[in-house]
Amino acid sequence: MKNSEKRGRKHKRQDASSAENAGGEVKEASANEASLPQSPEPVSASEANPSPSRRSRGRGKKRRLNNESEAGNQRTSSPERSRSRLHHSDTKNGDCSNGMIVSTTTESIPAAPSWETVVKVVPSMDAVVKVFCVHTEPNFSLPWQRKRQYSSGSSGFIIGGRRVLTNAHSVEHHTQVKLKKRGSDTKYLATVLAIGTECDIALLTVTDDEFWEGVSPVEFGDLPALQDAVTVVGYPIGGDTISVTSGVVSRMEILSYVHGSTELLGLQIDAAINSGNSGGPAFNDKGKCVGIAFQSLKHEDAENIGYVIPTPVIVHFIQDYEKHDKYTGFPVLGIEWQKMENPDLRKSMGMESHQKGVRIRRIEPTAPESQVLKPSDIILSFDGVNIANDGTVPFRHGERIGFSYLISQKYTGDSALVKVLRNKEILEFNIKLAIHKRLIPAHISGKPPSYFIVAGFVFTTVSVPYLRSEYGKEYEFDAPVKLLEKHLHAMAQSVDEQLVVVSQVLVSDINIGYEEIVNTQVVAFNGKPVKNLKGLAGMVENCEDEYMKFNLDYDQIVVLDTKTAKEATLDILTTHCIPSAMSDDLKTEERN
């Protein structure tokens, strides 16, 4: 792509706390919490009158998505990938819209739950609670600030050990979480014990003993079969009391989890999952929980398609927390692989007619398996289970599933036996499994974003939340092409590698001529490669050369007088009411 093209942000669309992202009730947080659905928070002056447009170098738009995940990646039967939309049944980060999801086609009314099924579910319904959360999200575009707080409502349910399960996106960036039991007028303060972003599950508890009185925990059932009846219970939009919808299991496969930006086992059901249902349990006909409602599909040709987190994923999350006293995540095999369905391809790789498997294309440099596996190895089996040429393994009678399911059943730090074919020789390796280290992480949790400012240049690291903050929900089409390429294909070469960019330039006399530099990667400083933001901040702070030279992407350079630039920084910070030239984590690390 030509260097003469400008890079930058587009005009931001009005987001209103991203209420459109996935339904649910959203209201401004206040001391007086109204129980009725209210309007999304108003547009701020900056949102209503965006700054001058900065043209992007993104891909051409093909469709509009309401969420950070594409329906085409869900492997559903959607005939038109360009029009389908996946939604949290609550909303992004728990933010909920107070509007119903409307389809252009006439939706059929789901059948009412049978009396026998309802009777069996009734004892478990008392364990279903309503979750009230106040969120305060970081401002990734202005990392020294936080966004205006907002509140959301979703569902949850009580399990053993005085704990409550709900969705991770329902309590992400929480500042306060309260729970209310069925038939109660009291809201109890809750503590978040763990948040699993990949699996979209959060674990809560309540210290008040009164909350646990007179309620029995929900019991988990086995993985349901296709066409098994399910009843979804929760507190969706449209009322304040508990709601029950019913349907059947219509599909079971590896799904893209919208919030987690990962792929795990999921159930597709035809029971209605509406805004506010997030975190609510799905019961079988015996009154046992077989899943957690978490997202739905919006498509003009789709009706009543909801998705449920199944019990194997839930149990993995709970056992992971109990085993490590924290959530460590779902391990992955750090490879990219290719199907071996073509017979000529198999012969060229030295495979016998009876051998099946998948070819390794690339290996994550930070993954433990990079020490033993090599590109073009053929993975024949994982932990004794043979892998087919299309990458599937036997699941249940008459069913097959992607072999990533086998990996997701493991825990971080577990070992797995991998059999590979290399140069017509069969080899076996014991591999220690670990979580995925992404160059551009899907989530930044537990701390505000890092930043560093000198001479008005705002340096920060790129993450998916940052891209979404800069370019909106359609960042995959509007962000600069080079950032998107790194997001989709780049692999971190070390565990501490980060993608550092000039986010923006706060205009001052010292940076005349550099004002249009926006979201451009910093490649080197004074001839030394920039590995991460901490390293860049350290080099700038300790620079004693006459000039500071920043090498940027697209072969751009920035040269500043070192003494003048450092002196001008304080005035720029004062002008823009920025409390510090760097985030607290960089200060702490530098002192250490």
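Positions of Cβ are set from backbone N, Cα and C atoms, glycine also.
Original residues only.
According to Swiss-Prot, the protein carries these features:
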ACT_SITE  His169  active site, charge relay system
ACT_SITE  Asp200  active site, charge relay system
ACT_SITE  Ser278  active site, charge relay system
DOMAIN    334-414  domain 'PDZ'
MUTAGEN   Pro579 to Ala  Reduces protease activity
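As a whole-number mean, the pLDDT of the domain 'PDZ' (334-414) in this prediction is 95.
Counted with DSSP, the domain 'PDZ' (334-414) comes out as 15 helix, 23 strand, 43 coil. Every protein chain considered, the tally of other Cβ atoms within 10 Å of the Cβ of Ser278 (active site, charge relay system) stands at 38. The secondary structure of Asp200 (active site, charge relay system), as reduced to three states from DSSP, is coil rather than helix or strand.
Mapped onto three states, the DSSP output places His169 (active site, charge relay system) in helix.
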